[in-house]
Amino acid sequence: MEYGTRKLSDVYEVSEILGRGGFSVVRKGTRKSNNDDEKSQSQSKSQSQSQVAIKTLRRLGTSNNLPRKKDGGENSTETMMKFPTMRQVSVSDALLTNEILVMRRIVENVSPHPNVIDLYDVYEDTNGVHLVLELCSGGELFDRIVAQDKYSETEASTVVHQIVAGLEAIHRANIIHRDLKPENCLFLDVGKDSSLKIMDFGLSSVEEFTDPVVGLFGSIDYVSPEALSQGKITTKSDMWSLGVILYILLSGYPPFIAQNNRQKQQMILNGNFSFYEKTWKGISQSAKNLISSLLTVDPAKRPSAQELLSDPWVKGEKAKDDQMDPEIVSRLQRFNARRKLRAAAIASVWSSTIFLRTKKLKSLVGSYDLKEDEIENLRMHFKKICADRDNATLCEFEEVLKAMKMPSLIPFAARIFDLFDNNRDGTVDMREILCGFSSLKNSKGEDALRLCFQMYDTDRSGCITKEEVASMLRALPYDCLPTDITEPGKLDEIFDLMDANSDGKVTFDEFKAAMQRDSSLQDVVLS
């Protein structure tokens, strides 16, 4: 793994977006076959590195943070990859720097490992820091499970064994994942015997070396009691998360279910869960004993990953091979659909500017009021001017404002653009800007909600995808957001009320109904 003066675009063809987070974007990359770098390598590159995932993190600091070899000079074409230290970046970049530091630890102490994502290379340019990662094209853990014709404890133990093997490797390197959940476990390929990889180390920490750089946010389903109470986080915290995953794999629902978020927090802190007879009567006692040991409130009493590698159930020796009750699979399918919707939303609202975005936009443009036909014209100009129909660069955004004859807004273009360039990739979703402007006109009520919804319903089908719901939530007026939305688990509580038929899409009526059932939103949005 090396870092040199080449540009990312010299080595890789970057294509479609695979996923987005609050601070990053992941795209598919294909290694070019005619670049000088490849010719200087060994006879041929492995197939696994020809197709990669490229994760772009916004730029760390104000200068090149990846120092070069002293003997290589400024014109060295290739040098060993170095990583920025915490001193080289501002505190605001700590989260992203943390991911790079943890990935360095993985490269040095874990890779290559069949159950941990591999980092091939790192590039840095004006757009940010690019991590060239192993491409996992086999889908998420739960997606694979619910698509199987046959599902039994044996299949569940097989995937759990792989997660345990990955955890054992990173724990041996003193790395705590801190965000273990189904969406962070991906299959390498679509093959039946594909290995399962643990990925996304953005929230991870190294014991006795780095401090966790973020607090709790979003879902608390997989969060350990010690994390919830802000106690000491250790590798045993990951084992609790594994226990939650295993419980869901064997039942189709999470172990801690409550009427509201506060009750759920208390249940987790007390370790209050049950094996309901109707669901669990067909599950082996070995599996239930394993779950009970993992979901023990005292971290010291939980088994380690190393200990679990020799557990008879994890090894498949005591896992039942009988096909599970179809109702369990059906519940797992419904749970998976809701989980993916929530995950998309939580990823989208992970930014320090999100909840103040519309408020800041109002302060920038003042009393400028867009009429409905102007908003529609703005949409048309975006589509006409922008090379990528949905995403606009700063230059394209300025061209749109000029075409719309909005000279008074042009001086603020860069600042408005920056409000919506959430992952710092140099582009913004034009629909978010449209929602922001429409929110200036209608800052509350059902009309504002419907306006934002229609901005994303581009095919006028009457429903939007889970990713679009997340983006819409991100662009809603500041006044439409409940004051406790950053409270751990609050988004879970809201999104549990959406997607009533679990089809992965949300209609306006479903979205509105969820708002009506949530008193904190109802008072503000629908009053």
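Every residue gets a Cβ built from N, Cα and C, even glycine.
Substituted residues are absent from this model; it holds the original ones throughout.
Counting every protein chain shown, the Cβ of THR427 (Ca(2+) 1 binding site) has 21 other Cβ atoms within 10 Å. Residues annotated as Ca(2+) 1 binding site in Swiss-Prot: ASP421, ASN423, ASP425, THR427, GLU432.
What Swiss-Prot records for 408-443 is domain 'EF-hand 1'.
For 444-479, the entry in Swiss-Prot reads domain 'EF-hand 2', with the evidence type sequence analysis.
Here Swiss-Prot flags 486-521 as domain 'EF-hand 3', drawing on sequence analysis.
Looking at Swiss-Prot, you'll find the mutagenesis SER24 to Phe noted as follows: In DK22; loss of nodulation and mycorrhizal infection. The secondary structure of SER24 (mutagenesis position), as reduced to three states from DSSP, is extended strand.
For GLY202 (mutagenesis position), the count of additional Cβ atoms within 10 Å of its Cβ stands at 24 [all protein chains shown]. Looking at Swiss-Prot, you'll find the mutagenesis GLY202 to Arg noted as follows: In DK9; loss of nodulation and mycorrhizal infection.
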The rounded CA-CA distance in Å from THR427 (Ca(2+) 1 binding site) to SER24 (mutagenesis position) is 12
The number of other Cβ atoms within 10 Å of the Cβ of SER24 (mutagenesis position), counted over all protein chains shown, is 25
When pLDDT is averaged across the domain 'EF-hand 1' (408-443), the result is 62
